[in-house]
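Chemist: Grabbed the feature section from Swiss-Prot, which reads as follows:
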- GLY473, PRO474, ASN475, GLY476, CYS477, GLY478, LYS479, SER480: ATP binding site (BINDING)
- 85-372: domain 'ABC transmembrane type-1' (DOMAIN)
- 440-659: domain 'ABC transporter' (DOMAIN)
- GLY478 to Arg: Decreased ATP-binding affinity (MUTAGEN)
- SER572 to Ile: Decreased ATPase activity (MUTAGEN)
Amino acid sequence: MAAFSKYLTARNSSLAGAAFLLLCLLHKRRRALGLHGKKSGKPPLQNNEKEGKKERAVVDKVFFSRLIQILKIMVPRTFCKETGYLVLIAVMLVSRTYCDVWMIQNGTLIESGIIGRSRKDFKRYLLNFIAAMPLISLVNNFLKYGLNELKLCFRVRLTKYLYEEYLQAFTYYKMGNLDNRIANPDQLLTQDVEKFCNSVVDLYSNLSKPFLDIVLYIFKLTSAIGAQGPASMMAYLVVSGLFLTRLRRPIGKMTITEQKYEGEYRYVNSRLITNSEEIAFYNGNKREKQTVHSVFRKLVEHLHNFILFRFSMGFIDSIIAKYLATVVGYLVVSRPFLDLSHPRHLKSTHSELLEDYYQSGRMLLRMSQALGRIVLAGREMTRLAGFTARITELMQVLKDLNHGKYERTMVSQQEKGIEGVQVIPLIPGAGEIIIADNIIKFDHVPLATPNGDVLIRDLNFEVRSGANVLICGPNGCGKSSLFRVLGELWPLFGGRLTKPERGKLFYVPQRPYMTLGTLRDQVIYPDGREDQKRKGISDLVLKEYLDNVQLGHILEREGGWDSVQDWMDVLSGGEKQRMAMARLFYHKPQFAILDECTSAVSVDVEGYIYSHCRKVGITLFTVSHRKSLWKHHEYYLHMDGRGNYEFKQITEDTVEFGS
């Protein structure tokens, strides 16, 4: 106690009091953040994630289990490119550690030559240092090269895996429309994946190098000052590490919240760009500015809280991991020198004592710095836990969706039931899909949205190839819902649906999608050039398809089939609709769904398109309000929007409705 009493000065007592006060404030701040999260009743924009199912973001067994699961994706085999970079980094870390030890020893000898006024020793050891500079520089830059390449390799592996799952079948559609566990998947697939990979590689480097340093310096210091010094430092590492890890636990949760708010902010900006024309017509810039500022304000408020928390943690980290570690180092290294009876220094000269102390002190300083880096790496590990939780949640949701499982808040159907009407419980996927050519048949199929809104309780009708059907009714009656069930985008809640396989059913929307690529790609989408060749369809045939929809002139206007443009902007509304019809002729499906897809096309061109579809054997389901189209159909399906429908054959006595 007497040895430490000299440190209990007024100044040190004040510092200790300030540290204690900061710890109290930090604890209070953490409690306030927790209470704010529980009491806040304002639902964030696009916050579809289920409360009560929040992913944990702490460093525990669950975190390591998740991390190992993702690492198996990024390092798929024992012998692969990623393993090679891991080995390269390990070798460079060992080499760098030996370079550090050599530089300490050589630097001590240089300074010893200066103090001893030996021009010969000074010149020799200085030339050794100059000769070693290229090798040391090469080691450092090989290490940086390996780290950067490993980050890129990890990102490529993980991105490819996630996109394989995300773009499998209709998973990308189901995630946004049938499942509400993931908000803003674009944020997860881009920024979060990159940050996760960078964090993993940085952690590998920031942990491996300090551990190597500690092992080597313990070996060197044990022979110089005994085993008690390194043992004291290791004990300090364990105690301080556990203490700081406990304090850092909120970082993981705050990282998840930060990324979620960043995703919401990106979403409102992309939404503004996508719908800029409509917003401009409505003069909605003030309202949109309020929305953007509201979301940005929420992000900024969280970032302020995060910065304050990191400031508090940084203050404590610096004291415990850096300065107190240095104090412990001084206490440890000074013991054999201040003990006048220590056998190692009984006969040492002043120059030898100085050289021995300087070398031991530098090694111990490096060792304490290595211990400090390991303690501080806990902060990066806690942040990594946040990214790991988000990536793992995305992987689990993708896996569920690809196995036909999804979670969405279902509206209670007992609340929707009408008195006296039996409410039949709806179970997603309870229906049966039968694949058959040249027929579409709904047999006691309930038409319902994914969240349980029943549009038609019991739908029954049958259509065979060659019999076109006109579908009509008010907005919200279920026309688009019918097509989504038919295209297997929405689950079948019951009954039997007989239909051709997906490739024999084609959908043409009112606003056709124009892909990135050449003019040829617009006609053959989603096929590629190789698919076109395999089908034996030449460019001359494609030209005929364009001529059929009166778009033949566009080939010369835009510079040929291989011309690359932003086709969403280059083509007018009518040209895009006619391009979609040319795409329909190319694919020649058994059935096609035309959803107001000729609204911007003249009546004569529209009539020719329908006649050509009948000629090539494409049976049509048409949503339109044009009376001129009734003559091209054999049946009509009318929905009244109140759960009733009428499916009848069109005859001379049928009253046409529309405009």
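Backbone N, Cα and C atoms are what each Cβ position is placed from, and that goes for glycine too.
Sequence unchanged from the original; the noted substitutions are absent.
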Chemist: Out of ASN475, SER480, SER572, give me whichever of these recorded positions has the highest number of other Cβ atoms within 10 Å.
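Modeler: Per the Cβ count, the most surrounded site is SER480.
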Chemist: Determine the most Cβ-crowded residue among the binding-site residues GLY473, PRO474, GLY476, using a 10 Å radius around each Cβ and all protein chains in the structure.
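Modeler: Comparing the binding-site residues GLY473, PRO474, GLY476, the most crowded Cβ belongs to GLY473.
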Chemist: Once the chains shown are all counted, how many other Cβ atoms turn up within 10 Å of the Cβ of LYS479 (ATP binding site)?
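Modeler: Looking across every protein chain shown, the total is 21.
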Chemist: What are the sequence-distant neighbours of GLY478 (mutagenesis position), meaning same chain, six or more residues apart, C-beta distance under 8 angstroms?
Modeler: LEU447, LEU455, ILE456, MET639, GLY641
Chemist: Using Cα coordinates, what distance in whole Å links SER572 (mutagenesis position) and LYS479 (ATP binding site)?
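Modeler: So the Cα of LYS479 (ATP binding site) lies 26 Å away from that of SER572 (mutagenesis position).
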Chemist: For the recorded ATP site, whose residues are GLY473, PRO474, ASN475, GLY476, CYS477, GLY478, LYS479, SER480, find every other residue on that chain with a C-beta no more than 8 angstroms from the centre of their C-beta atoms, and list them by sequence position.
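Modeler: Sorted by sequence, the hits are LEU455, SER481, MET639, GLY641.
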Chemist: Averaged over the whole of the domain 'ABC transporter' (440-659), what is the pLDDT?
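Modeler: Result for the domain 'ABC transporter' (440-659): average pLDDT 87.
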Chemist: Determine, from DSSP, whether GLY473 (ATP binding site) sits in helix, strand or coil.
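Modeler: Where GLY473 (ATP binding site) sits, the three-state DSSP reduction gives coil.
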Chemist: What does DSSP call LYS479 (ATP binding site) in the simple three-state scheme?
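Modeler: In three-state terms, LYS479 (ATP binding site) counts as helix.
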